[in-house]
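A.B. asks: Okay, these came from Swiss-Prot:
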type	residues	note
MUTAGEN	Leu249 to Ala	Reduced nuclear export; when associated with A-251
MUTAGEN	Val251 to Ala	Reduced nuclear export; when associated with A-249
MUTAGEN	Leu272 to Ala	Reduced nuclear export; when associated with A-274
MUTAGEN	Leu274 to Ala	Reduced nuclear export; when associated with A-272
Amino acid sequence: MAEMKSPTKAEPATPAEAAQSDRHSLLEHSREFLDFFWDIAKPDQETRLRATEKLLEYLRTRPNDSEMKYALKRLITGLGVGREAARPCYSLALAQLLQSFEDIPLCDILDQIQEKYSLQAMNKAMMRPSLFANLFGVLALFQSGRLVKDKEALMKSVQLLKILSQHPNHLQGQPIKALVDILSEVPESMFQEILPKVLKGNMKVILRSPKYLELFLLAKQRVPTKLESLMGSVDLFSEDNIPSLVNILKVAANSVKKEHKLPNVALDLLRLALKESRFELFWKKVLEEGLLKNPSWTSSYMCFRLLGASLPLLSEEQLQLVMRGDLIRHFGENMVISKPQNLFKIIPEISTYVGTFLEGCQDDPKRQLTMMVAFTTITNQGLPVMPTFWRVTRFLNAEALQSYVAWLRDMFLQPDLNSLVDFSTANQKRAQDASLNVPERAVFRLRKWIIHRLVSLVDHLHLEKDEAVVEQIARFCLFHAFFKTKKATPQIPETKQHFSFPLDDRNRGVFVSAFFSLLQTLSVKFRQTPDLAENGKPWTYRLVQLADMLLNHNRNVTSVTSLTTQQRQAWDQMMSTLKELEARSSETRAIAFQHLLLLVGLHIFKSPAESCDVLGDIQTCIKKSMEQNPRRSRSRAKASQEPVWVEVMVEILLSLLAQPSNLMRQVVRSVFGHICPHLTPRCLQLILAVLSPVTNEDEDDNVVVTDDADEKQLQHGEDEDSDNEDNKNSESDMDSEDGEESEEEDRDKDVDPGFRQQLMEVLKAGNALGGVDNEEEEELGDEAMMALDQNLASLFKEQKMRIQARNEEKNKLQKEKKLRRDFQIRALDLIEVLVTKQPEHPLILELLEPLLNVIQHSMRSKGSTKQEQDLLHKTARIFMHHLCRARRYCHEVGPCAEALHAQVERLVQQAGSQADASVALYYFNASLYLLRVLKGNTNKRHQDGHKLHGADTEDSEDQAANCLDLDFVTRVYSASLESLLTKRNSSLTVPMFLSLFSRYPVICKNLLPVLAQHVAGPSRPRHQAQACLMLQKTLSARELRVCFEDPEWEQLITQLLGKATQTLQTLGEAQSKGEHQKELSILELLNTLLRTVNHEKLSVDLTAPLGVLQSKQQKLQQSLQQGNHSSGSNRLYDLYWQAMRMLGVQRPKSEKKNAKDIPSDTQSPVSTKRKKKGFLPETKKRKKLKSEGTTPEKNAASQQDAVTEGAMPAATGKDQPPSTGKKKRKRVKASTPSQVNGITGAKSPAPSNPTLSPSTPAKTPKLQKKKEKLSQVNGATPVSPIEPESKKHHQEALSTKEVIRKSPHPQSALPKKRARLSLVSRSPSLLQSGVKKRRVASRRVQTP
């Protein structure tokens, strides 16, 4: 070791080494420098920007002329590269470089660009790259910000762009566009000087291209005097120029169809028209009569964008002209007939334009109102085309919002159809249906839209709610939904509102649905600042007060649906109850009841009969629940045989849930959350009866599920009215096709036997069935044929009616089933509230089996509709997440402990009898939940007792036995475990029992004998593997170890070792996949047992396992070599040697390594690894590597000579080492180890020859060469690869570490070597193979 450490000091660097180090540093910088240009051309924008920043930073920190010249040359070359996507990247990098280094002359750069990509000397192949290189070069000069300051470079650039504009096939209008961008930033004096050179005085040339027109407009804007002196007085909007302007705008629209933006030339023309007071002429002649005469979608969208962009520029009169012209009608028609994908593109753009306009005139409410009214009045046969929910309303100030609501209200009351910008589509015009053009239909469509727009103003999330506006809308909706005016009175402003068209039932029905939508908005959207007005009362309470006031003014107002005396008494009683609840408003329960009472009270105007009964029941329940002594009231209810108030309330909530109202659903959840602490078993049974699959399938429910058919028919009629009439023909065709298909399906069905019999009888009665012998009979007469036809017609008519009745019955049943499933999903809300808010309620335990029945039935159901899936998912989520995994659970289970144990047994048995393992998992988890309930109460008492009295473990176990019957539970789970380990197909799984064992180690302790019995018993291999797996997972658990005393634990480990040893007798004889899995499992179990023995230092006799394993070594080795079960044989072999290592037997080296290190007499000199690559010819083999009869001493001496010779440059083929691969030979040929360090072979210090043991294997020349090179690179003397056995492993690991640690520059040693290699060999592919050389260097660092 001393001899190895002595050469670690590096020798003084020679002058040649110092020069090479400098060149190495320069080369490293060059690599980093050159990598920037590769990253600049990458498609990722962040990578490009990062590379450009690093390049600029590199050039700033290293001001080197050669690198700056190379950078400019490389960037200029990149302007015309073949990859078109990379050209803008190089242009941007060049612009930033010129911006950072202002001392670089722009004219020189421009000259270099024109020299590199000469337009005069370019051939056909280089034409396109050269043109783009010059264009991007000029753009780079302009983007640097220095071009407008350098007059000479500017003139050259303008001239170059003018030349490039002569190649429109490649560059299109990009040169003129670049020229316009440049001239828009130059000073006015320079613009006047450049203008004559770029703009000719011919208007035909200007009106030929949008870019030239844009240049003309720019000149007219900046230097109008110079332009007039150059071209004279020009009227751009003359009659002669109108067609040219239209064509130019069409070309401009097509040029930006992919960018989806407004062309600049269109907006410039608009500004010029406004400046010259020619806006009306431009709008009508150019846009409406020109572009929209035969519009394409590009021209139409350009006009729409121009409309939006012009809004902030127009006056009040001009806005009226624009918003009531042909263009706005074309916009509305496009909104109606466009496909959804196109509609979704234009609506956000128009919304952005309108939002910008409204935001810009916040201080002008009149202008905001004009814009909102203008877009509202764009109608298609009375229906506005804009959506009712429009986000731009958030920009309205309070005054404009108030005025807009007033305008909507007035338009609803007295629709002014003449003020609308109405239109009809082409299909609507062709239909010529008189019923579609009547004013009543247009009024209905307009009023329906206005109602939803009013509600959306309140519903909008981003709108700052003004209480006056909210109250105005709410009062308007409530009054006209449920009341009518008899006589106007100043006390009720709504009575002064008169209708020019009577309010029909359809509009009133829309009003009713919109009113309850408004209630939901006021209840949900304002929850952050609860739905309270300034006086602290909810909006629903204020609306109820308003309704009560209207009912009291029966001389002036009457309700649409007249209330009977009983219904009016129910209303008055509700108002008195509300006052009582208001006095107790501090209680959350009172608030919930108040909310329910208000909502049901408002429903009395919609359905008086039903709401009246519900109101009475609710008030009775509220009064009973608010009594001071609820126990006394319950006993009084029992004595009088009346239902408990909470039961009545649950029935009411279930009936309210049957209504398809989300608002009612939320209110029911809220109210039930307050009454669930008072639930009785009868209440729970009412809810579970709704969920029971058997009850729902076999019996009619007590709760009638309503679907509000009238409302749905109304909504359906509204949808039909809102749809486009041009789709009616296609819909009728589809209906006829569907009818034909259904008739064909009916005919294809199996014929009813009864109908077949009737048909045969009719035919026999008419003598239409002739036998074989009746061929000569005469044909039927006309009267007989007519009678037969009538009989057949009546028979088929009856059959058709029967089929139709069956179909109607089937549809009815499907509809009822759908309503029932929807009702069950809603009823699950109550279960979810109960489980989440009252997890410790004793009634929770009664939910397990009903929920399991729902899950089981839903998973077995064949018709897996969406509702079935929703019901299953919601039930499973409540069961698993809210029930089984709840942190809190019931603690009062003492009286029902016996029933709970029976339920555990029943659940486990049901889990084992399921056909689906996924269903069995739910049953098994339910049993685990019950175990936790039983065990949790025990633990709680045990902890209290432990704290107070310091009871020992045995006493606590006795106490546990009194509460949790461990023997009973053990028998139950033992039977299920036996079922798992004996049945061929069992629904139980291993993870189920692993979960049981991890949660309840005491039960696991009792079940261990069952597992041990099946490890070595006459079980199936798969069952033995399962038993081994469960044992392996559980024995390593710390919780299980605590349950055992030390002698008991040692006895268990000894017993399991004996079982495992007995099973090991069959190791290596696997013939099937199950047997092979058993072998893996038993070895994993054995490793776990041995690890436990070693870790806890148990006194266990390991002789038997060792003997069995040693006897199986040869068989396993043969199995591995033969490749039997190749997917797991290596794993099996590794597990085997892990066990042997824990038994004290080290794993020998593999035969592959031995054959490589110690070649036998019969083996080829080439290693097994190199044999796979091919054999060497005899002439290439190294002589005397190992001859026959060679002694170990001679072999070692010959290899020592080989080490010495390896330090000298190889000259002849006979001295070459054996083949080590193509790449290795190339590296050796390029540079020998002695040349790497800059010294000759004579200067290389001779290695020492330590004493060699005869039994020491010699290293192969490949390993020797790796060792030698690594040591020479670091300046150390190469160590002989022949070492004693005791030092070999330590030497291999230590050689690299010590040399690198003692080297003066440990991290730079290998890069220096790589650089010196490159400098010596002068490889031209240095930069391209950087990654390859880094990989080679990393391999050289590794220890051989």
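Every residue gets a Cβ built from N, Cα and C, even glycine.
Original residues only: the substitutions mentioned are not part of this model.
How about a rundown of where these features are and what they're close to?
C.D. replies: The DSSP secondary structure for Leu249 (mutagenesis position) is helix.
When other Cβ atoms within 10 Å of the Cβ of Val251 (mutagenesis position) are tallied across all protein chains shown, the result is 18.
Packing around Leu272 (mutagenesis position) is summarised by its Cβ count: 18 other Cβ atoms lie within 10 angstroms of its Cβ, all protein chains included.
Taken residue by residue with DSSP, Leu274 (mutagenesis position) is part of a helix. Long-range Cβ neighbours of Leu274 (mutagenesis position) (same chain, at least 6 residues apart, Cβ-Cβ under 8 Å): Leu313, Leu314.
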A.B. asks: Express the distance between the Cα positions of Val251 (mutagenesis position) and Leu272 (mutagenesis position) as a whole number of Å.
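C.D. replies: If we compare the Cα positions of Val251 (mutagenesis position) and Leu272 (mutagenesis position), the gap is 19 Å.
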A.B. asks: Quick check for the class: what is the C-alpha distance, in angstrom and rounded, between Leu272 (mutagenesis position) and Leu249 (mutagenesis position)?
C.D. replies: 15
A.B. asks: Measure the Cβ-based neighbour count of Leu249 (mutagenesis position), defined as the other Cβ atoms within 10 Å of its Cβ.
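C.D. replies: Within a 10 Å radius of the Cβ of Leu249 (mutagenesis position) lie 24 other Cβ atoms.
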